[in-house]
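Below is one structure, written out as structure tokens; comments come after it.
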Amino acid sequence: MKTVLIGVGQAGGKLASALQSFDRQTGFGAVLDAVAVNTAKADLQSLPVETVLIGQDRVNGHGVGGDNELGAAVMESDQTEVMSALDGRVTAEAESIFVVAGLGGGSGSGGAPVLAKALAGVYDVPVYVLGILPGADEGALYQVNAGRSLKTVAREADAVLLVDNDAFRSAGESMSEGYDAINEAIARRVGLLLAAGEATEGVGESVVDTSEVINTLRSGGIAALGYASAEASPNAEDNINAVMSTTRRAVLTGTSLPDASDADAALVVIAGEPDTIPRKGVERARRWVEDETGSMQVRGGDFPLESGRLASLVLLGGVERSERVESFMERAREAIDKAETEPREDPKGMWHSDDLDDLL
């Protein structure tokens, strides 16, 4: 899937940069371009992508201090500047646009829904949001921001591919080390998904293409992405169990949103050398995902890739009923209840409701 990435806020800019870097290192060619947008000048300076500083008349390059209503207002007033930066970048070759944002910070949580809506009104391709949930220990402000942003962005984007920070954090890591590891892990997963049907080595029996990714996300709402890999045997028949076990791990323990196996649709992609991918294994994995998700809309296919390993990539669409999403929204509601002041109303009405019930 050919795409253009737009990172919003500090976390969004870093992850968009990591995705572009992964795509270039692998030679997939799925990421056509990447742009980072932020209200904090310092957070843009080290990024290896085109950058756009917004809100200079309001915050003078110092960021919005976690205020997502200010982040939304700044994006609303400066969106023309952002859209101008995309001229010549979102070409006819683009099959999608990904807005990448941390949903806990002010610029990302406030700006991403505004930008997604603006992009959808201009471009005739799906606009997805790759959103990062804050960890449970990241403070009440981040929980409130993310809860409101998730509810709003799910309405404005064609789908929200959600990443839970807590699913990737390892014990003993510093905060910066943890975020770097999360970015690398997500870049690998999303990079492989975007590359499906693009830069392939050899010819698979049933190669996944962009339309299958789009159809899996067509129902909208929240999506999750699972991944697992294992050593491959040279003989395809010997890899049936490997395909099954990696698919189970991808769904049960390797998703970007844990406990999200109840889905409206799914796509199972088995990546590896074409001669090592067992057709029976792919079909069995697809049927297992059908049973696990309760969905009859489960697609499956190959991603021919020069590698000594087999990987299972499972895209789950329509997972907003998952336990993890429900527990996060409850956490956000509790944070709102503890807030000492009522949030201000944003001038454009994007943040019209403090009620976090009924996500969609």
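Using N, Cα and C of the backbone, Cβ positions are placed for all residues, glycine too.
For Gln10, Ala11, Gly12, Gly13, Lys14, Gly65, Gly66, Gly106, Ser107, Gly108, Glu138, Asn165, Asn183, the entry in Swiss-Prot reads GTP binding site. For Gly12 (GTP binding site), the same-chain residues that are 6 or more apart in sequence and have a Cβ closer than 8 Å to its Cβ are Ile6, Ala36, Val37, Val99, Val100, Ala101, Gly102, Gly108, Ala112, Ile132.
The note that Swiss-Prot attaches to the published mutagenesis Glu212 to Ala is: Reduces motility. Produces a high-curvature phenotype. Its Cβ placed at the centre, Glu212 (mutagenesis position) has 19 other Cβ atoms within 10 Å.
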Report summary line: Whole-Å Cα distance, Gln10 (GTP binding site) to Glu212 (mutagenesis position), is 31
Report task. Look at the binding-site residues Gln10, Ser107 and tell me which residue has the greatest number of other C-beta atoms within 10 angstroms of its C-beta. Result -> Ser107
Report task. Report the member of Gly66, Glu138, Asn183 (the binding-site residues) whose C-beta atom has the most other C-beta atoms within 10 angstroms. Result -> Asn183
Report summary line: Taking only the CA atoms, the spacing between Gly66 (GTP binding site) and Glu212 (mutagenesis position), expressed in whole angstrom, is 37
Requested in this report: Around the Cβ of Lys14 (GTP binding site), how many other Cβ atoms lie within 10 Å? Please give the count over every shown protein chain.
Outcome: 21
Query raised in the report: At the Cα level, what's the spacing in Å between Glu212 (mutagenesis position) and Asn183 (GTP binding site), rounded?
Result: 25
